[in-house]
Amino acid sequence: MEQLLGIKLGCLFALLALTLGCGLTPICFKWFQIDAARGHHRLVLRLLGCISAGVFLGAGFMHMTAEALEEIESQIQKFMVQNRSASERNSSGDADSAHMEYPYGELIISLGFFFVFFLESLALQCCPGAAGGSTVQDEEWGGAHIFELHSHGHLPSPSKGPLRALVLLLSLSFHSVFEGLAVGLQPTVAATVQLCLAVLAHKGLVVFGVGMRLVHLGTSSRWAVFSILLLALMSPLGLAVGLAVTGGDSEGGRGLAQAVLEGVAAGTFLYVTFLEILPRELASPEAPLAKWSCVAAGFAFMAFIALWA
């Protein structure tokens, strides 16, 4: 028991150190600032951004969405079994079967997607004056020739970037808490180490991508560091909670509530991935095949890690 506790505490500090190191690297080194980059340097940063976009895409589909769907289905099955009497089993078995076949997980993830869509639309409706955007972003996104040459259609307004960055941080924070919670609840040393290594493998790349995203959005260094620090604390927080509640009772809908929150977080993450990250990285027309290769490489790496996650 003491060995298991020591391993989990080691995982806690490893998660904290890796997240801080990977997240702060793009913020602390000026080489990653795309605004001042020119020529080959700028293209390399663009391709790194495409790799991070592929990592986000893989994390959204292969980890967050997959885990949310599995957990929601499992918790709904438990919830329905616990709240069904013997008489109801005999009289409404067909109805229960129909309820079990309904895609609850997909619905919850979609609700998370539309919830953020609504919040963003509401913010833009209430603050129409914010549509101006920053000078740097206007230079990067402006220029009618980009819209004419590129086939991806109209790009999102640059003023939405900070809001979507906030949504990205919140969704990743939720997911990080649940990842840490899962590590903290593991019953054996082998299971704890295996899950922690899987989390470390994909979390490092994801947080590095978050750091790059904050830098490219022109976030001040102070707020960027503060954001990474908060994100870094989420997995250790979840792990600490897992240690505190090990052996506790998961009845009373607590597991279902956790699964629903994870589904909503997955939906918000997909929203930001498809409407902010991918369009921004694919906006400029240079090296389209190289960009595709980088996005595919990032996704493939996350799909490979999903074998052990």
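Heads up, the Cβ atoms here are built off N, Cα and C, so glycines get one too.
No substitution from the list is modelled in this structure, which keeps its original residues.
Since this is a predicted model, take the numbers as computed values, not measurements.
Residues or ranges marked as Zn(2+) binding site by Swiss-Prot: H175, E179, H202, E276. According to its DSSP assignment, H202 (mutagenesis position) is helical. The local packing around H202 (mutagenesis position), expressed as other Cβ atoms within 10 Å of its Cβ over all shown chains, amounts to 22.
Cβ neighbour count for E67 (mutagenesis position) (all protein chains, 10 Å cutoff from its Cβ): 20. DSSP classifies E67 (mutagenesis position) as helix under the three-state reduction. Under its mutagenesis annotations, Swiss-Prot gives E67 to A the following note: Decreased of about 35% in transport activity. Alters the pH and voltage modulation of the transporter.
In Swiss-Prot, the entry for mutagenesis E70 to A states: Increased of about 65% in transport activity. Does not change H(+) affinity. The structure shown retains the original residue. Counting every protein chain shown, the Cβ of E70 (mutagenesis position) has 13 other Cβ atoms within 10 Å.
Per Swiss-Prot, mutagenesis E71 to A or Q is noted as: Does not affect pH sensitivity. Counted within 10 Å of its Cβ, the other Cβ atoms near E71 (mutagenesis position) come to 20, all protein chains included.
Under its mutagenesis annotations, Swiss-Prot gives E106 to Q the following note: Increased of about 35% in transport activity. When secondary structure is read from DSSP and collapsed to three states, E106 (mutagenesis position) falls in the helix class. E106 (mutagenesis position) is surrounded by 15 other CB atoms, counting those within 10 A of its CB over all protein chains shown.
Annotation of the published mutagenesis E106 to A in Swiss-Prot: Decreased of about 30% in transport activity; the original residue is retained in the structure shown.
Quoted from Swiss-Prot, the note attached to the mutagenesis of E120 to A states: Does not affect pH sensitivity.
The annotation that Swiss-Prot gives for the mutagenesis experiment S176 to A reads: Does not alter the substrate selectivity of SLC39A2. Residues near S176 (mutagenesis position) in space but far in sequence (CB under 8 A, at least 6 apart, same chain), listed by position: K203, L231, M234, S235, G238. Under DSSP, S176 (mutagenesis position) is assigned to a helix (H, G or I) in the three-state scheme.
Here Swiss-Prot describes H202 to A as a published mutagenesis experiment; the accompanying note says: Abolishes transport activity.
F269 (mutagenesis position) falls within a helical segment according to DSSP. F269 to A appears in Swiss-Prot as a mutagenesis experiment; the accompanying note says: Exhibits a broader substrate selectivity.
Annotation of the mutagenesis experiment F269 to L in Swiss-Prot: Exhibits a broader substrate selectivity. The Cβ neighbour count for F269 (mutagenesis position), using a 10 Å radius over every protein chain in view, is 32.
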Please give me the mutagenesis positions out of E67, E70, E71, E106, E120, H202 that lie within 10 Å of E276 (Zn(2+) binding site), comparing Cα atoms only. none
Rounded to a whole number of Å, the separation of the Cα atoms of E179 (Zn(2+) binding site) and E71 (mutagenesis position) comes to 12
For the recorded positions E120, E179, the largest set of other C-beta atoms within 10 Å encircles the C-beta of E179
Write out the long-range same-chain contacts of H175 (Zn(2+) binding site), meaning residues 6 or more apart in sequence whose Cβ is under 8 Å from its Cβ. M64, E262, A265, A266, F269
